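Okay, structure first, notes after.
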Amino acid sequence: MSFVEDYLTKLQERPTIIENPNILKGSKIFNAIYRVDDFVYIHIQSIKSEDGYNQYNVIEPPRPTHDEMEEIEEKFALSIGDKEPPEDTKEKEKLIRSILDKILLRMRLSVPKEYVIYHFIRDKLYTGSLEPLIRDPYIEDISIPGLGHVYIVHKVFGPMRTSIKFENYEELDNLIVSLSEKSYRPVSHNRPVVDASLPDGSRVNFVYGVDISRRGSNLTVRKFSRVPTSITQLIMFGTLSSMMAAYIWTMLDEGMNLFVCGETASGKTTTLNAITAFIPPNLKIVTIEDTPELTVPHSNWVAEVTRETGGEGTIKLFDLLKAALRQRPNYILVGEIRDKEGNVAFQAMQTGHSVMATFHAANITTLIQRLTGYPIEVPKSYINNLNIALFQTALYDKKGNLIRRVVEVDEIIDIDPVTNDVVYIPAFTYDSVQDKMLFAGKGSSYLIENKIAVKRGIDRRNIGLLYDELQMRSRFLNLLVEKKIFNYYDVWDYILRARQMGLEEAIKYVSNI
C-alpha cells in the first residue's frame, strides 16, 4: 500500500516486515511492521518512550481534509434522509459504502476514494481512532488514562504506548460519548461510570468527565475473541496441564460447583469459557453477566445480561440469578460474583443447581473471607457447597514474557466444627521453578473418592479405576494438542465424539488422524 511506503520513507532505519509478531516473542530488541488488514499496519519498536514503554505506532491511510469530510457528511445526511438503517452492522456498512460511492463520484478529493470510505466508516460506524487497536488480534487490553497517549497490553510484547494521542478534553469526551452511545449504554454527567460492550463484543468501562477523573475522561477495553479460547489452547499455552483439564472434565461431568478465582487480568473468564466444553451436551445452561463475554457451545443455552437504566428498569445480577432458579437450569454460569448475588448462588447450590463463576481472590483464605464478609455474606455453613476453587494468576517467565498459570486447585470438604475453619485439600499445586502443575496422585482427591465413587457405585477397592480414567482423559486431551486441534468448536466436537465412542476408541481415532 502506498501509505505504508510513505510512512517508511520518513524513517531513519527501515523496519523488518513480518507476518506474525509471535516470531519475535521473547526478543528484547525489535523494529518490525506487521499487517492487520488492507488499511491498518502496525510498527512496533523496542525504543523506550520517556515513560519507559515500548512503542506501538499505528499506520493508516491519510485522512481527507476537514472541509472535505464536512462536505461528505452533509451530502451523506441528505442522501440517507429518513431511511431506517438496518440492524446488522455489516448491512449498515454496505449501505454506507453504496451511498458514499455515489457521493464521491462527483467530488474532487485530496486522497483516494477508498481512504475516504475507510475513515468515514471507521468514525461513524465503528470505534473511531481506536478502531486499529480493536482490529489488531494481538492486543488484549486498551487503556486511555486521560489526556495523552493511549496504552495497550500486547499479547507478544506486553504493555506498550501507542501513537494515538488525545490532546484536549473535548476530543476525548466526544469519543467516550460516541462509543458509549454505540454500546447502547450512554454516559452522562448524571451517570458518569458505565460498563458496556463495544459492537465487536469487547468489554469496556467508561468514566466520563474531568470532575471525577482529574486527567479527563478515561476508558479501559478488554478485547473480545469471536471464537473463544479452547481448553487445548490453554494446555498448549501452559495455563493448565492436561491432567488438570482432565480432572475438571471429570468434575463437571458430575455436576460439581466450581469457582475460577484470581486477580484482575489473570484470565479467569477465558478459563471459565474454555472449560464449559466439559459440561455434558444434554444439559440446560443459563449464563448471567454484566457484559456478554461467555460463549457456550450447548444448544440449550439461555444467555442473560444485566441492564443499567439508573431507575426502576435496572436489572442486576442478583435479579437475573433469582430468575434463573425458576428456569430449571442444570448449570448456572455467572460472569463474576462480587455482591449479594453470591448469596443467591450458594442458595442455588444448596437446592441442587450446579454453579460456576469467576471471583476475585488470590487464595483460599481470601476467597472465604470475601464470600463470608460484606456484601456477599454467605453463611459459613454453606461454603462447602462450593466443591472446587481454582486459582489463576498472571506472572512473568524467565524471559520476561507475561504468562498465565493456574497455581492451585483446592477441593473444599467441610467446616471444622471446633475451629470453624474451612477444611480443604489442594488437588493441584504449581511448581514455579519447573513451571509445572503437580497432581498429588492416587488417593489424594476427596471428591473422586468420596463423592464421585459413591455416585457411580464404585467400592473403595476399585477407586483406582477413576484415576485410570483421569489418565485416559489427560491422554486424549494431549492427543488433541499434538494434532493441533485448537478451534473451540472443533474441540467441543471431539469431546462429544469421546462421549459417544468411549475414551479408548476416541484415543485410537484421534491417533490415526
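The backbone N, Cα and C atoms fix where each Cβ goes, glycine too.
Substitutions noted, but not modelled.
M69 to E appears in Swiss-Prot as a published mutagenesis result, with the remark: Significantly reduces localization to the membrane; when associated with E-72 and E-76. DSSP assigns M69 (mutagenesis position) to a helical segment in the three-state reduction.
Less than 8 angstroms from the CB of I72 (mutagenesis position) sit P64, L100, I103, L104, M107, V116, F120, each of them six or more residues away in the same chain. Under its mutagenesis entries, Swiss-Prot includes I72 to E with the note: Significantly reduces localization to the membrane; when associated with E-69 and E-76.
F76 to E appears in Swiss-Prot as a published mutagenesis result, with the remark: Significantly reduces localization to the membrane; when associated with E-69 and E-72. Taking Cβ-Cβ distances under 8 Å and a sequence gap of 6 or more within the same chain, the neighbours of F76 (mutagenesis position) are I96, I99, L100, I103, F120.
Secondary structure from DSSP puts K268 (mutagenesis position) in a helix. There are 25 other CB atoms within 10 A of the CB of K268 (mutagenesis position), with all protein chains counted. The ADP binding site annotation in Swiss-Prot covers T239, A265, G267, K268, T269, T270.
Quoted from Swiss-Prot, the note on mutagenesis experiment K268 to A is: 50% decrease in ATP hydrolysis. Decreases ATP binding. Cannot form oligomers. Can complement a deletion mutant.
T269 (ADP binding site) counts 20 other C-beta atoms within 10 Å of its own C-beta, drawing on all protein chains shown. The Mg(2+) binding site annotation in Swiss-Prot covers T269.
Quoted from Swiss-Prot, the note attached to the mutagenesis of K284 to E states: Does not affect ATPase activity. Shows a reduced ability to form hexamers upon ATP binding; when associated with A-336. In the structure as shown, the Cβ atom of K284 (mutagenesis position) sits within 10 Å of 15 other Cβ atoms. DSSP classifies K284 (mutagenesis position) as coil under the three-state reduction.
The Cβ of R307 (mutagenesis position) has 14 other Cβ atoms within 10 Å, all protein chains considered. R307 (mutagenesis position) falls within a strand when secondary structure is assigned with DSSP. While the structure shown retains the original residue, Swiss-Prot records the mutagenesis experiment R307 to K with this note: Does not affect ATPase activity. Shows a reduced ability to form hexamers upon ATP binding; when associated with A-336.
Annotation of the published mutagenesis E336 to A in Swiss-Prot: Retains very low ATPase activity. Cannot restore archaellum assembly or swimming in a deletion mutant. Does not affect ATP binding. Forms a stable oligomer after ATP binding. Shows a reduced ability to form hexamers upon ATP binding; when associated with E-190; E-284 or K-307; the original residue is retained in the structure shown. The Cβ of E336 (mutagenesis position) has K268, T269, E289, D290, A357, T358, F359, H360 as same-chain neighbours under 8 Å, each 6 or more residues away in sequence.
For T239 (ADP binding site), the nearest of the mutagenesis positions by C-alpha distance turns out to be K284; the candidates were M69, K284, R307. The Cβ of T239 (ADP binding site) has 23 other Cβ atoms within 10 Å, all protein chains considered.
On the backbone, the CA of A265 (ADP binding site) and the CA of M69 (mutagenesis position) stand 39 Å apart.
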